[in-house]
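Annotated in Swiss-Prot:
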DOMAIN    1-88  domain 'Pyrin'
MUTAGEN   K99 to R  Minor effect on nuclear localization (mimics acetylated state)
MUTAGEN   K99 to Q  Predominant cytoplasmic, reduces nuclear localization (mimics non-acetylated state)
MUTAGEN   K128 to R  Minor effect on nuclear localization (mimics acetylated state)
DOMAIN    189-389  domain 'HIN-200 1'
MUTAGEN   Y218 to A  Abolishes TP53-mediated transcriptional activation; when associated with A-267
MUTAGEN   E222 to A  Abolishes TP53-mediated transcriptional activation; when associated with A-272
MUTAGEN   Y267 to A  Abolishes TP53-mediated transcriptional activation; when associated with A-218
MUTAGEN   E272 to A  Abolishes TP53-mediated transcriptional activation; when associated with A-222
DOMAIN    562-761  domain 'HIN-200 2'
MUTAGEN   K627 to A  Impairs DNA binding; when associated with A-663; A-667; A-670; A-674; A-732; A-734 and A-759
MUTAGEN   K663 to A  Impairs DNA binding; when associated with A-627; A-667; A-670; A-674; A-732; A-734 and A-759
MUTAGEN   R667 to A  Impairs DNA binding; when associated with A-627; A-663; A-670; A-674; A-732; A-734 and A-759
MUTAGEN   K674 to A  Impairs DNA binding; when associated with A-627; A-663; A-667; A-670; A-732; A-734 and A-759
MUTAGEN   K734 to A  Impairs DNA binding; when associated with A-627; A-663; A-667; A-670; A- 674; A-732 and A-759
Amino acid sequence: MGKKYKNIVLLKGLEVINDYHFRMVKSLLSNDLKLNLKMREEYDKIQIADLMEEKFRGDAGLGKLIKIFEDIPTLEDLAETLKKEKLKVKGPALSRKRKKEVDATSPAPSTSSTVKTEGAEATPGAQKRKKSTKEKAGPKGSKVSEEQTQPPSPAGAGMSTAMGRSPSPKTSLSAPPNSSSTENPKTVAKCQVTPRRNVLQKRPVIVKVLSTTKPFEYETPEMEKKIMFHATVATQTQFFHVKVLNTSLKEKFNGKKIIIISDYLEYDSLLEVNEESTVSEAGPNQTFEVPNKIINRAKETLKIDILHKQASGNIVYGVFMLHKKTVNQKTTIYEIQDDRGKMDVVGTGQCHNIPCEEGDKLQLFCFRLRKKNQMSKLISEMHSFIQIKKKTNPRNNDPKSMKLPQEQRQLPYPSEASTTFPESHLRTPQMPPTTPSSSFFTKKSEDTISKMNDFMRMQILKEGSHFPGPFMTSIGPAESHPHTPQMPPSTPSSSFLTTKSEDTISKMNDFMRMQILKEGSHFPGPFMTSIGPAESHPHTPQMPPSTPSSSFLTTLKPRLKTEPEEVSIEDSAQSDLKEVMVLNATESFVYEPKEQKKMFHATVATENEVFRVKVFNIDLKEKFTPKKIIAIANYVCRNGFLEVYPFTLVADVNADRNMEIPKGLIRSASVTPKINQLCSQTKGSFVNGVFEVHKKNVRGEFTYYEIQDNTGKMEVVVHGRLTTINCEEGDKLKLTCFELAPKSGNTGELRSVIHSHIKVIKTRKNKKDILNPDSSMETSPDFFF
């Protein structure tokens with residue numbers, strides 16, 4: 001019988017609870033099981049079940065576990081399940097005997113009343129009345145045993161241990177909200193507005209920021225629009241999900257900072273930071289490192305079969321693959337799946353009809369698990385958020401960009417490709433095998449090589465490197481015998497290459513490797529075009545072996561000199577060289593006021609395609625001059641934009657390079673979409689265009705512009721730095737990078753995001769008005785070219 005009890009404890013009790021509740025159980029059982037701080041941190045569910053079996057000989061601690069679960073509102077359903085499982089083991093006869101011991105006057109129970117009897121054992125009526133009395137009695141009546149009052153809540157045990165002290169028996173603790181197990185969808189909606197058991201935690205806690213989402217807009221039950229973001233923070237012993245309802249704190253929750261939080265709320269295993277909370281950066285003597293196991297635990301996503309077993313009311317975070325999307329009038333059903341099963345995610349409000357497709361990954365924040373008819377669903381609530389991780393770009397299926405076979409994709413590391421600068425001479429290029437075939441280079445590779453040579457010459461000469469002789473890195477089709485390399489003078493000065501040129505050369509070498517591999521050139525040995533100072537005497541050409549060994553071959557991966565915060569792990573630099581003509585560019589503007597981060601927008605085009613560009617390196621402003629032809633490489637493709645960062649290569653193309661952009665393509669770049677077209681577009685796309693302001697309304701932190709044309713009206717919602725622009729009814733707004741967001745009535749609205757920009761085109765009578773620095777005035781309708 002003891003073994004059966006242990007099976008219930010482990011397989012149907014501990015196994016199905018989440019990590020936070022398991023840590024809570026360990027804390028509550030710490031006295032009974034003699035768990036020290038290290039054991040509480042390191043023991044897993046199996047080890048705890050073993051200790052419970054040893055300590056509680058009769059039922060392996062099942063009764064104790066049921067009592068704990070009953071005190072946690074989100075686990076009440078699970079407590080009932082465990083009672084029924086315990087009843088099955090004990091049998092009806094033993095249940096009747098137990099009932100007689102408790103209440104000798106009670107009649108023998110039937111099978112159905114046996115369930116209630118078992119419930120009485122774990123939560124007898126007298127105990128319920130006593131608990132109710134305690135709640136009314138005040139502080140004196142609220143004292144209970146330490147083992148029942150010390151979960152490692154963010155403000156209690158967990159945070160205390162993180163700061164080097166054990167939780168006090170009298171520490172005020174927080175309780176998750178009283179989630180009902182009722183499965184009616186109306187109850188789910190009601191649950192969003194029902195007051196939760198919020199516990200104000202005044203004690204300051206020190207945490208490290210692990211990650212944050214972008215700010216997003218949500219709607220309160222009072223139909224008021226507000227902005228928030230989610231974050232994940234950690235101490236040295238545990239992590240916490242945080243709702244940050246004060247977006248002015250975004251800078252604090254940034255860059256792996258260590259911060260101090262006080263006056264926050266705690267509920268649902270979450271922390272809530274609002275306008276009343278205090279957040280400050282920790283001092284230099286308050287730094288600490290979060291163990292990797294805590295970081296990995298914070299990133300962990302539960303398997304779907306485990307979610308199906310969890311109690312209704314749990315809050316869920318995680319990354320799931322989208323299998324199917326069904327859009328209804330007010331809700332969207334996202335069917336997610338993994339290798340263990342499937343589950344529906346119901347999105348409403350800001351989670352309704354987000355732009356995603358099958359194969360994308362959905363990162364869910366703060367979704368509620370609900371059950372109905374033994375079926376589990378994840379339901380979005382007021383603060384829920386979905387972040388899309390797009391599947392592999394379809395362009396990867398293009399033969400031009402498909403991965404090459406293993407032997408074609410392997411090159412030596414940079415150290416073997418001669419990119420070091422030990423002294424002041426140029427290194428003699430490494431030569432290919434002596435007998436390459438005449439088809440060693442394809443025609444496409446020859447074109448690529450020609451482009452690369454031109455590009456490298458321009459870039460290095462532009463950086464100020466003065467080569468005393470012919471440019472030695474030109475490469476081309478190899479003949480049937482090795483070429484004698486062109487050698488520089490024997491005594492160039494030690495300042496032959498500047499540090500800046502060294503960086504340029506390193507970038508160019510990396511870029512050429514990526515480009516030529518992408519084009520399909522098959523180099524049987526080390527890359528021959530690496531350049532750099534060598535020793536004080538010429539090198540004999542280094543010849544690779546006829547059959548290169550795998551010891552010096554490795555799969556080439558693009559190397560980024562700097563990994564900016566804006567680039568997520570799902571985005572990658574595009575290594576292909578893109579020659580474009582600049583059509584227009586905005587002025588530089590500050591998009592992050594506190595850190596004074598600047599950027600500008602641009603529109604560029606090839607001879608058959610137009611691209612919107614976000615440029616985060618304002619030193620490149622001169623490059624993005626209208627009608628100039630430039631070459632761009634190592635840029636990032638995201639959300640329909642090309643993004644240019646400090647690691648991106650941008651250079652002028654030869655003066656004799658001509659590019660004719662069709663007039664129809666130029667017109668398409670400057671056209672403003674009609675409002676009725678916007679209403680039918682996919683929500684989540686980004687919009688540029690010029691619209692007339694029909695009405696302006698300022699409400700709190702937001703400014704609402706009603707724009708109109710001859711096809712309809714739409715609302716533009718502006719937040720943050722753009723709310724102070726000088727704009728009146730009748731003016732025109734040139735909007736850049738505004739997100740098309742869903743709105744009730746399925747009309748949609750345009751919302752400002754962090755990279756949005758507004759240019760005000762004033763009417764003649766207001767021409768002399770002073771404008772906000774974030775905007776500019778223009779009276780000519782020909783604003784694009």
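Cβ from N, Cα, C; glycine included.
Although substitutions are noted, the structure shown does not include any of them.
The shown structure was predicted, so the numbers you read here are calculated from the model rather than taken from an experiment.
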Nearest of the mutagenesis positions (K663, R667, K674) to Y218 (mutagenesis position) - Cα to Cα: K674
Rounded Cα-Cα span from E272 (mutagenesis position) to K663 (mutagenesis position), Å: 54
Rounded Cα separation (Å) that holds between K674 (mutagenesis position) and E272 (mutagenesis position): 41
Cβ neighbours of K627 (mutagenesis position) where a neighbour is any other Cβ within 10 Å: 11
Shortest C-alpha distance to E272 (mutagenesis position) - which of the mutagenesis positions E222, R667, K734: E222
Of the mutagenesis positions listed as E222, Y267, K627, R667, the one whose CA lies nearest the CA of K734 (mutagenesis position): R667
For K627 (mutagenesis position): DSSP state (helix, strand, coil): coil
Inter-residue Cα distance where the pair is Y267 (mutagenesis position) and E222 (mutagenesis position), in Å: 21
Inter-residue Cα distance where the pair is R667 (mutagenesis position) and K627 (mutagenesis position), in Å: 15
Fewest other C-beta atoms within 10 angstroms, as judged across E222, E272, which are the mutagenesis positions: E222
Y218 (mutagenesis position): secondary structure state under DSSP, collapsed to three categories: strand
Sparsest-packed of the listed mutagenesis positions (K663, R667, K674, K734) - C-beta count within 10 angstroms: K663
